[in-house]
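Some features that Swiss-Prot has for this protein:
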MUTAGEN   LYS24 to Gln  No effect on WDFY3-binding. Impaired WDFY3-binding, but no effect on SQSTM1-binding; when associated with H-25 and H-54
MUTAGEN   TYR25 to His  No effect on WDFY3-binding. Impaired WDFY3-binding, but no effect on SQSTM1-binding; when associated with Q-24 and H-54
MUTAGEN   ASP54 to His  No effect on WDFY3-binding. Impaired WDFY3-binding, but no effect on SQSTM1-binding; when associated with Q-24 and H-25
MUTAGEN   ARG67 to Ala  No effect on interaction with TECPR2
MUTAGEN   GLY116 to Ala  Impairs localization at the autophagosomal membrane
Amino acid sequence: MKFVYKEEHPFEKRRSEGEKIRKKYPDRVPVIVEKAPKARIGDLDKKKYLVPSDLTVGQFYFLIRKRIHLRAEDALFFFVNNVIPPTSATMGQLYQEHHEEDFFLYIAYSDESVYGL
């Protein structure tokens with residue numbers, strides 16, 4: 001997926017910012033969250049999050065659900081590198097495995113469980 005954040009901010013600027021964040025907040029993870037291209041779901045009020053490393057993916061789902069005002073029966077799926085991450089994993093584990101060279105973790109969200117639909 002193409003992340004708008006990457007297109008709006010040059011790599012060096014992102015990397016510099018990501019590096020500063022990691023040094024200043026070593027127990028937190030910088031995350032960029034954007035809606036998948038064809039998702040029929042609400043927009044987030046912001047894209048950039050700084051979350052505790054020990055927060056689980058499941059807890060992060062809850063946080064994002066609240067921010068886009070989803071009802072309990074509405075589906076929400078995350079994609080990290082086109083794969084749905086396990087809800088039991090911590091954001092720190094996800095970050096260690098999937099962060100990019102700019103020190104950010106990128107997560108796409110959708111109402112569909114198949115990426116790109």
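For all residues, glycine too, the Cβ spot is worked out from N, Cα and C.
Just the original residues are modelled here, none of the noted substitutions.
Shown here: features listed in Swiss-Prot, placed on the structure.
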| residue | record | Cβ neighbours (10 Å) |
| --- | --- | --- |
| LYS24 | mutagenesis position | 9 |
| TYR25 | mutagenesis position | 14 |
| ASP54 | mutagenesis position | 13 |
| ARG67 | mutagenesis position | 15 |
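Secondary structure at LYS24 (mutagenesis position), taken from DSSP and collapsed to helix, strand or coil, is helix.
Across the fold, the C-alpha of ARG67 (mutagenesis position) and the C-alpha of TYR25 (mutagenesis position) stand 23 Å from each other. Between the CA atoms of LYS24 (mutagenesis position) and ASP54 (mutagenesis position) there is a gap of 17 Å. Spacing of ASP54 (mutagenesis position) relative to TYR25 (mutagenesis position) is 13 Å (Cα to Cα, whole number). DSSP assigns ARG67 (mutagenesis position) to a helix.
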